[in-house]
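Colleague: What Swiss-Prot shows for this protein is this:
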type	residues	note
VARIANT	D6 to K	In components B and C
VARIANT	E24 to G	In components B and C
VARIANT	H37 to Q	In component C
VARIANT	F49 to Y	In components B and C
Amino acid sequence: KEFECDGKLQWPELIGVPTKLAKEIIEKQNSLISNVHILLNGSPVTMDFRCNRVRLFDDILGSVVQIPRVA
């Protein structure tokens, strides 16, 4: 495995959840996450990997549409 990160690393149960609530849940469940970015689905992102970052991709209604994961 190329990257080793501690704590919970993905949240499939947050699909369909409002992104602001999902952000709070992620930060509560993994205190090592200090960067939660909310992005419209399809937005371009950098390819660098960080153990402290999760990207939340949402739709125009503000609900999570992709599994949030450390990236």
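Note that Cβ sites are derived from N, Cα and C of the backbone, with glycine treated the same way.
So, quick note: what you're seeing has the original residues, none of the substitutions.
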Colleague: Within the chain of H37 (variant position), which residues six or more apart in sequence place their C-beta under 8 angstroms from its C-beta?
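Modeller: Those within reach of H37 (variant position), by Cβ under 8 Å and sequence separation of 6 or more, are R53, V54, R55, L56.
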Colleague: Sort out the sequence-distant neighbours of D6 (variant position) for me: same chain, 6+ apart, CB within less than 8 Å of its CB, listed by position.
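Modeller: Set apart from D6 (variant position) by at least 6 residues yet with Cβ under 8 Å, we have L32, C51.
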Colleague: Neighbour count, 10 Å Cβ-Cβ cut-off, for F49 (variant position): what number do you get?
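Modeller: Around the Cβ of F49 (variant position), 11 other Cβ atoms lie within 10 Å.
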Colleague: Measure from the Cβ of E24 (variant position) and count the other Cβ atoms within 10 Å, all protein chains considered.
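Modeller: The answer is 12 other Cβ atoms.
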Colleague: Cα of E24 (variant position) to Cα of F49 (variant position): how many Å, rounded?
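Modeller: One finds 21 Å between the Cα atoms of these residues.
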